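For reference, the structure is listed below as structure tokens.
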Amino acid sequence: MGPLQREDRPALGGANVAPGSSPVGVWHQPQPPKEPAFHPMGWSLPKEKGLILCLWNKFCRWFHRQESWAQSRDEQNLLQQKRIWESPLLLAAKENDVQALSKLLKFEGCEVHQRGAMGETALHIAALYDNLEAAMVLMEAAPELVFEPMTSELYEGQTALHIAVINQNVNLVRALLARGASVSARATGSVFHYRPHNLIYYGEHPLSFAACVGSEEIVRLLIEHGADIRAQDSLGNTVLHILILQPNKTFACQMYNLLLSYDGGDHLKSLELVPNNQGLTPFKLAGVEGNIVMFQHLMQKRKHIQWTYGPLTSTLYDLTEIDSSGDDQSLLELIVTTKKREARQILDQTPVKELVSLKWKRYGRPYFCVLGAIYVLYIICFTMCCVYRPLKPRITNRTNPRDNTLMQQKLLQEAYVTPKDDLRLVGELVSIVGAVIILLVEIPDIFRLGVTRFFGQTILGGPFHVIIITYAFMVLVTMVMRLTNVDGEVVPMSFALVLGWCNVMYFARGFQMLGPFTIMIQKMIFGDLMRFCWLMAVVILGFASAFYIIFQTEDPDELGHFYDYPMALFSTFELFLTIIDGPANYDVDLPFMYSVTYAAFAIIATLLMLNLLIAMMGDTHWRVAHERDELWRAQVVATTVMLERKLPRCLWPRSGICGREYGLGDRWFLRVEDRQDLNRQRIRRYAQAFQQQDGLYSEDLEKDSGEKLETARPFGAYLSFPTPSVSRSTSRSSTNWERLRQGALRKDLRGIINRGLEDGEGWEYQI
């Protein structure tokens, strides 16, 4: 049930009955509202029946339902309160008035199964308000109420057990279970769906409700009474999946461990490996959602420490579900294809960053550089074929004085005669074969990922996929036009040249300095520039029409920039981009309105809108620059996964070591050696920079360098000094520096070092 307001009212006695209600609490169903006689916009509806009228009525009903979901829910909750006050039985259950409830239940005419506006019974209301005494009276009088679900669209399927569980009323849960309440009942109402406007998602079963609210006692009670920990909701999510989606990470980790302790060995597959309808296990879902706390918690359960030697620790990390080798839906691919920015933070976690670094340095970067070099040579070959395309002098007479064409395309029979033509033919065949290979490589990925994900994800190179596929089609169109002797091959050839060379920017993602800039360009084009083009089109249409009207009566020979409407549009576009200056002829008098209109156009277009575009692009650059390393790391992962799928296995061996060598089965592991004292010198520099008093923490830093750094908490106590009384701006600056210092110290002392993609010696990988 929804969040109802608890109103302070006097206890309901035997005579205190709502006005207009029967003393026995019989509740009558309200009449359904009548259809409106008029359309919401004021149009009367015809009375004749027919297909058009039926469609019209459906459209009107659909238009009526386009109100806010939250507003509809609020109205139903208000109606629910009204119905409760109109029904003595429901009101007694709400007020926990056991005496009045007993009197009402003794009347033969009392309908104990009556329902409120949400389809709730009196037992639902008693459970909602934690009224244990009223609930016991109702269950004694009508035990079947325990099994009754709510019937409204919002709360369909919810039983009293669901409500008692979510309120953490342990005594009521015990009473309901003792009377046979179903532990497998499913709450399928729209309130319980996983939607953006829903504030909670607790699944559908009472067990998932109990796990999400963090009640360990209720979880144990439900499991003891037969609750299935492997039960899945309509989305295929188990209780472990649902815990991943909860905001309270601490309770989620505790409940996760508790539920796994009940997962016996009578199943072939562990509960952690049960996928939902999207094929995601709880571990993969944690990565896709960017739940770092749960991801680290699960990784702690999957790692095996080999040995510890002072500050050195050798750890084996299980790569199951992480590595893209042998997994069509690996965690690496899921992270780079999701739209959630938080998921990219998983790429900075151990062992994901080490695995990505290992793959990129060993195989990804060399193969990607070779692929880029091959493509550049290929596009140069295609360019040379276009530059030296077969042409011959034009022999037809020119009738149009403005036509200055001198050469024309050769026929197919004349195009391949000389040895120079044969050499060009080899290049053309290479270009055609390359275009076919591009289509064969790209099209399968479209069907595998879907059109939206393949072309819409910037990290995957979405716009570049559009460019390269369009380029390949233009090459094939040029070939067809050449074979059929159709004039105009210059059109697809020109498009192919522009697109082919623009696609060279795709290979900039292999370099940390250039990769993020390609994303900036994409975001500016498809974000800032697209929005700006709408405004620019409106301004150009308005002023071009004005210029055309002004010069409509003038001699076009003296000033022909706005002679006809298409020319006026093009000239205004050039003026907007300041490609040309304002047209003027000082030998004749120009219309006065031209000067006024052009002055307004110059102010709006040049001074206002162009500077607005520059400001928008600057803001986009600032936002992307703050995510530069994160975006480049995601580009590296996407490129690595792409190359791994395309190349044969003999050219890309699997990374890691097989668990059979360590008695860990057939799973693959990555061994990471962590040295926590690598950044001690950098810590000392930070500490000296922020030192403000004598030797409060320098003695600790001068201790034996072999001593193991445990946590940052003791250093935080030594390095926290009282802030002197200074101005507000100085205090704010000091606070920010303090946060920076604390963050740097605590991060380094924990041994969490972001060196997954650097060339330094911060991490060592031994395979």
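In case you wondered, yes, glycine gets a Cβ from its N, Cα and C as well.
At each noted position, the model has the original residue.
Positions annotated as Ca(2+) binding site by Swiss-Prot, on the basis of similarity to another entry: D581. Quoting Swiss-Prot on the mutagenesis of L577 to C: Abolishes channel activity. For the mutagenesis result D581 to C, the note given in Swiss-Prot is Abolishes channel activity. Among the sequence features in Swiss-Prot, the mutagenesis site D581 to A is noted as follows: Abolishes binding of Mg(2+) and increases pore diameter. Impairs intestinal Ca(2+) uptake. What Swiss-Prot notes for the published mutagenesis of Y586 to C is this: Abolishes channel activity. One entry in Swiss-Prot concerns the mutagenesis experiment T639 to A. Its note says: Abolishes plasma membrane localization and channel activity.
The Cβ of D581 (mutagenesis position) has no same-chain neighbour under 8 Å that is 6 or more residues away in sequence. Between the CA atoms of L577 (mutagenesis position) and T639 (mutagenesis position) there is a gap of 37 Å, rounded to the nearest whole number. For T639 (mutagenesis position), the count of additional Cβ atoms within 10 Å of its Cβ stands at 25 [all protein chains shown]. In this view, L577 (mutagenesis position) is surrounded by 11 other Cβ atoms within 10 Å of its Cβ, with every protein chain counted. In the three-state DSSP assignment, the secondary structure recorded for T639 (mutagenesis position) is helix.
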